[in-house]
Amino acid sequence: MDIEQKQAEIIDQLVKRASTCKSEALGPLIIEATSHPSLFAFSEILALPNVAQLEGTTDSVYLDLLRLFAHGTWGDYKCNATRLPHLSPDQILKLKQLTVLTLAESNKVLPYDTLMVELDVSNVRELEDFLINECMYAGIVRGKLDQLKRCFEVPFAAGRDLRPGQLGNMLHTLSNWLNTSENLLISIQDKIKWADNMSEMDKKHRKEAEEGVEEVKKSLSMKGDVDIRGNKEMFGEPSGVMDYEEDGIRPKRRRHPVTR
């Protein structure tokens, strides 16, 4: 079972339970959700009306905790630890996993130095063990550890819950991408038309060149015929006259009498 399917089943169960809980029972359920080893999305629980009603009550810290796991990082928790519930080891692990997902949203190459600061890890061995055992084996990221360059290359990372305002930014980005794609398509179509026109012109020029060659061939053929006839006239008829004249002026041989 992949991570998305597993999460869907867990979320469905928790949403059903949370939707019928009273406010005093929501705190333990939120702690359970944020500690679950296979749950990395919390927006559906956060969207429940009775969960939203925790705002302004004595249990509002659990609502803040749920928001932290939906959108925040380990660094955010450290900055607000005094007004949030104390985290269990499972929750700390979960929040650090979510921190890696947040970092991978904007960068596909994560330097070890950045990760060690963001995760409060003191050495490379500990960091690499965490990335392998708690992130890659958990299925939330796919990547490669580059010990020479001291970085974590992340071609895939599971998505987190959308932060407030993030959907609008995504729509704006998609709109810009769509406009760019349309302009690119128009440019490609123009280039295709230009190529077609050039092809037609090339065919036309080639045809004209072939016709020109044929005309030259015909002209040369006609000139050759004329030259041959001229040569026959120059060297054929005068030769006959000369023979005639030679025959006309040739002296006749006298026959001498024979003496006996």
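Yeah, the Cβs are placed from backbone N, Cα and C, and that goes for glycine too.
Bear in mind that the values here come from a model prediction, so they are computed numbers and not experimental data.
The domain 'PCI' annotation in Swiss-Prot covers 1-159.
Recorded in Swiss-Prot as a mutagenesis result, ASP12 to Ala carries the remark: No effect on the interaction with CSN8. Annotation for ASP12 (mutagenesis position): no same-chain Cβ neighbours under 8 Å separated by at least 6 residues are found.
Shown in sequence order, ILE11, VAL15 are the residues of the chain, 6+ apart in sequence, with a C-beta less than 8 angstroms from the C-beta of GLU44 (mutagenesis position). The note that Swiss-Prot attaches to the published mutagenesis GLU44 to Ala is: Decreased interaction with CSN8. Strongly decreased interaction with CSN8; when associated with A-71.
Swiss-Prot gives this note for the published mutagenesis HIS71 to Ala: Decreased interaction with CSN8. Strongly decreased interaction with CSN8; when associated with A-44. The Cβ neighbour count for HIS71 (mutagenesis position), using a 10 Å radius over every protein chain in view, is 19.
According to Swiss-Prot, the mutagenesis experiment LYS144 to Ala carries this note: No effect on the interaction with CSN1, but decreased interaction with CSN8. Under 8 Å, Cβ to Cβ, and six or more positions away along its own chain, LYS144 (mutagenesis position) finds PHE152, GLU153.
Among the sequence features in Swiss-Prot, the mutagenesis site GLU153 to Ala is noted as follows: No effect on the interactions with CSN1 and CSN8. In the three-state DSSP assignment, the secondary structure recorded for GLU153 (mutagenesis position) is strand.
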Mean pLDDT over the domain 'PCI' (1-159): what is the value?
95
